[in-house]
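A.B. asks: Encoded as structure tokens, here's the structure I'll be asking about.
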Amino acid sequence: MRKSVCPKQKFFFSAFPFFFFFCVFPLISRTGQEKLLFDQKYKIIKGEKKEKKKNQRANRREHQQKREIMRFKKSFTCIDMHTEGEAARIVTSGLPHIPGSNMAEKKAYLQENMDYLRRGIMLEPRGHDDMFGAFLFDPIEEGADLGMVFMDTGGYLNMCGHNSIAAVTAAVETGIVSVPAKATNVPVVLDTPAGLVRGTAHLQSGTESEVSNASIINVPSFLYQQDVVVVLPKPYGEVRVDIAFGGNFFAIVPAEQLGIDISVQNLSRLQEAGELLRTEINRSVKVQHPQLPHINTVDCVEIYGPPTNPEANYKNVVIFGNRQADRSPCGTGTSAKMATLYAKGQLRIGETFVYESILGSLFQGRVLGEERIPGVKVPVTKDAEEGMLVVTAEITGKAFIMGFNTMLFDPTDPFKNGFTLKQ
């Protein structure tokens with residue numbers, strides 16, 4: 001016989017689905033949502049704690065590094081580069097305030113008051129006997145992006161082509177100057193002791209800041225004096241040189257007059273002859289830039305001869321500093337050589353001139369134009385009223401960043417200010 005269901009049971013079974021759907025299910029659903037939210041919040045909190053610990057460890061490391069550096073009296077950051085083989089160490093920070101109303105005055109102040117910095121950065125143990133570099137400054141001249149004072153193991157230079165090419169490259173590749181969107185050529189203007197140098201970084205196709213090569217438009221260059229006779233000790237004897245300006249004054253001499261072929265094997269002889277020639281020409285010949293009073297010495301000797309590379313017009317080695325030999329074709333030397341050839345009618349405006357270094361690396365150069373400066377004359381000027389002939393020279397080469405360096409000067413280090421074994 002079938003059992004009858006009491007009204008209460010009947011109501012319970014009929015009402016249960018509604019009760020579950022409207023009362024129990026929301027509770028279960030809410031519990032699941034709360035659990036999900038809790039898990040998400042837990043993960044966020046856990047991630048924040050992990051990030052906080054990571055930051056704390058990084059801060060402790062940074063603080064420890066600062067404590068370690070604090071015991072050093074001086075520290076400098078540098079970009080180490082080379083241009084066609086020649087070193088270019090660019091000091092980007094660490095200098096105290098250097099007074100001066102222009103780069104020439106800053107150069108003079110460094111030379112007279114803080115030359116130990118140059119020695120410490122250029123010479124051993126941080127550098128070497130053929131090191132080259134520059135101090136980077138905020139520009140003073142209007143329109144410039146960077147200020148530069150150039151240095152080597154022997155002192156300071158008013159201008160340097162290979163280091164200017166390096167600076168233009170570094171300025172773009174490290175973000176010192178901004179690169180416009182879709183740019184292919186980026187202008188970088190340098191404020192130097194010799195004047196404004198206008199550079200251009202040529203970007204690799206499809207890249208935003210990778211420089212394929214760089215060009216500089218140098219300060220006005222000119223032939224200063226022609227066929228100057230200089231008598232050197234044996235075995236060299238009497239030689240004839242041209243004196244030209246390309247940012248620095250150069251004594252330009254054919255290698256055949258010295259009886260030395262331009263090769264790495266003959267480097268020590270080339271250095272000896274170059275140093276002898278520079279010393280004698282500064283002793284016996286007075287030079288003076290007609291517009292820049294602080295430029296009044298021959299700083300470099302440019303020895304040139306037949307090229308090895310069929311693409312080149314000539315091959316050279318430039319001796320400067322403390323008997324240093326330029327590994328690149330020398331940018332200011334290329335400018336001086338082109339100014340000399342142009343004055344002699346042996347190079348035309350716009351004609352490509354290729355100079356080869358002792359390593360075999362190349363600079364491409366062009367004379368972009370000429371100008372006469374009325375009332376200004378140098379020894380080769382025939383007509384004072386017509387004025388001195390100057391040319392605008394462009395040099396193109398390739399520079400590479402090799403590393404970023406922090407140099408520390410330990411006050412207890414007996415060699416902190418550098419040394420050289422070269423006598």
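Glycine residues also receive a Cβ, built from the backbone N, Cα and C atoms like all the rest.
In this structure the noted substitutions are not present, so the sites keep their original residues.
Keep in mind that this is a model prediction, so the values were computed, not measured.
Swiss-Prot feature annotations, pasted as is:
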type: ACT_SITE; residues: Cys160; note: active site, proton acceptor
type: ACT_SITE; residues: Cys330; note: active site, proton donor
type: BINDING; residues: Gly161, His162, Asp326, Gly331, Thr332; note: substrate binding site
type: MUTAGEN; residues: Cys160 to Ser; note: Loss of enzyme activity, without abrogating mitogenic properties
type: MUTAGEN; residues: Cys330 to Ser; note: Loss of enzyme activity, without abrogating mitogenic properties
A.B. asks: Counting only residues 6+ away in sequence within the same chain, which have a CB under 8 Å from the CB of Gly331 (substrate binding site)?
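C.D. replies: Residues satisfying the criterion: Cys160, Gly161, His162, Ser164, Ile165, Ile216, Asn218, Gly246, Gly247, Phe363, Ile395, Gly397.
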A.B. asks: Among Gly161, His162, Asp326, Gly331, Thr332, the annotated substrate contacts, find the widest CA pair distance and round it to a whole Å.
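C.D. replies: Value for the max Cα separation, rounded to a whole number: 11 Å.
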A.B. asks: Give me the count of other Cβ atoms within 10 A of the Cβ belonging to Thr332 (substrate binding site).
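C.D. replies: Here the count is 37.
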